[in-house]
Amino acid sequence: MQKVFLAMDTCALVIHQSLSRIKLSPPKSSSSSSSAFSPESLPIRRIELCFRGAICAAVQRNYEETTSSVEEAEEDDESSSSYGEVNKIIGSRTAGEGAMEYLIEWKDGHSPSWVPSSYIAADVVSEYETPWWTAARKADEQALSQLLEDRDVDAVDENGRTALLFVAGLGSDKCVRLLAEAGADLDHRDMRGGLTALHMAAGYVRPEVVEALVELGADIEVEDERGLTALELAREILKTTPKGNPMQFGRRIGLEKVINVLEGQVFEYAEVDEIVEKRGKGKDVEYLVRWKDGGDCEWVKGVHVAEDVAKDYEDGLEYAVAESVIGKRVGDDGKTIEYLVKWTDMSDATWEPQDNVDSTLVLLYQQQQPMNE
């Protein structure tokens, strides 16, 4: 298989049980910091932290001069690197540019507050995040369900991927639905290619997940960094998947299912102007169609073309634009109503069966006739 996606990182985060606090380094010099919120700029003995939203406030206590004794100097050196004690993380949310913030429960009883991840010891973040990402990378529906409370379902890893992208790539439509119901962004793009959950499901050949995402409202027109939609990506992979290799047969079948689901969504709301050409037979028949919105002609599988349009093409009927109805009569069979139609692209008017004439034009014609007709 040609690698279109980057392999998902399944490495768990390491927890250092010896660390459980936010560390503030002592100042390296007496010069003022360029940031008013930089803890490194504060000559502290003990700091009480209180982050509220994006605001970091620090209360400084007076710094006492050390004595000449070695014991007191060591004590001051130790206290100059004090900590704001963390009890645990109780919530998370995404910040700008893929950064994370965590709701901290403090050991000193201070009100919980939001703190940027960069200010929190790695072991504290790891203890909170590891179960979540382990569950996501295993598509563990039960574990994800238990961990959802007070957590941002759109939390991102180092590659900007959410849990939804992982479970989509792993093929768990149950996990996809669980996360979607929890409010997951169905169209989130990662930072390693601009891939969405739909791209992941298409690229890893998960037709059931593709169908679920489409049903849930995922935008099939979202493009990755190469400008490819999930449908275009699936087509690209199918082209590079060997036809004669028995080992790839199942993969090709899966890709065709993915493409069929996505094509069905693309053409569901597209209106065909006319069929230009036909190729293939039976279930493999395709039509080259011209769209009413003026888009380029495209080859479309027969199942996605309205039956009446396909039948008209097969019967040799052509489409033209009617300008108005200028006459009415009963057909040769004595029953069928026919209308004399004036065309925009033809000089001669023609008699057409009622079924072939726009009902709006028929109504306008009838309104123009005397009441006794």
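Cβ atoms are placed via backbone N, Cα and C, with glycine included.
What you see is the original sequence, not a version with the noted changes.
Other Cβ atoms within 10 Å of the Cβ of GLU232 (Mg(2+) binding site), summed over all protein chains shown, number 17. As annotated by Swiss-Prot, Mg(2+) binding site applies to GLU232.
If you look up Swiss-Prot, you'll see 84-135 marked as domain 'Chromo 1', on the strength of sequence analysis. Over the domain 'Chromo 1' (84-135) the predicted model carries a mean pLDDT of 88.
According to Swiss-Prot, the feature domain 'Chromo 2' maps to 270-320, an assignment based on sequence analysis.
Per Swiss-Prot, the feature domain 'Chromo 3' maps to 321-373; the stated evidence is sequence analysis.
Experimental mutagenesis is annotated in Swiss-Prot for ARG161 to Ala, with the remark: Decreased interaction with LHCP. Secondary structure from DSSP puts ARG161 (mutagenesis position) in coil.
A mutagenesis experiment is reported in Swiss-Prot for this position, ARG192 to Ala, and the note states: Decreased interaction with LHCP.
In Swiss-Prot, a mutagenesis experiment is listed as TYR204 to Ala, annotated with the note Loss of interaction with LHCP. Within 10 Å of the C-beta of TYR204 (mutagenesis position) there are 20 other C-beta atoms, taking all protein chains into account.
One mutagenesis experiment named in Swiss-Prot is ARG226 to Ala, and its note says Decreased interaction with LHCP. Every protein chain considered, the tally of other Cβ atoms within 10 Å of the Cβ of ARG226 (mutagenesis position) stands at 11.
Experimental mutagenesis is annotated in Swiss-Prot for TYR269 to Ala, with the remark: Decreased interaction with ALB3.
Under its mutagenesis annotations, Swiss-Prot gives TRP291 to Ala the following note: Decreased interaction with ALB3. Every protein chain shown contributes to the tally, and the Cβ of TRP291 (mutagenesis position) ends up with 16 other Cβ atoms within 10 Å.
For the mutagenesis result ASP293 to Ala, the note given in Swiss-Prot is Decreased interaction with ALB3.
Here the CA atom of TYR204 (mutagenesis position) lies 18 Å from the CA atom of ARG226 (mutagenesis position). Within 10 Å of ARG161 (mutagenesis position), judged by CA to CA distance, lie the following recorded positions from the set ARG192, TYR204, GLU232, TRP291, ASP293: ARG192.
Across the structure, TRP291 (mutagenesis position) and ARG192 (mutagenesis position) are spaced 35 Å apart at their Cα atoms. GLU232 (Mg(2+) binding site) sits 14 Å from TYR204 (mutagenesis position), counting Cα to Cα. When the Cα atoms are compared, ASP293 (mutagenesis position) and TYR204 (mutagenesis position) turn out to be 33 Å apart. With the fewest other C-beta atoms within 10 Å around its C-beta, ARG192 stands out among the mutagenesis positions ARG161, ARG192.
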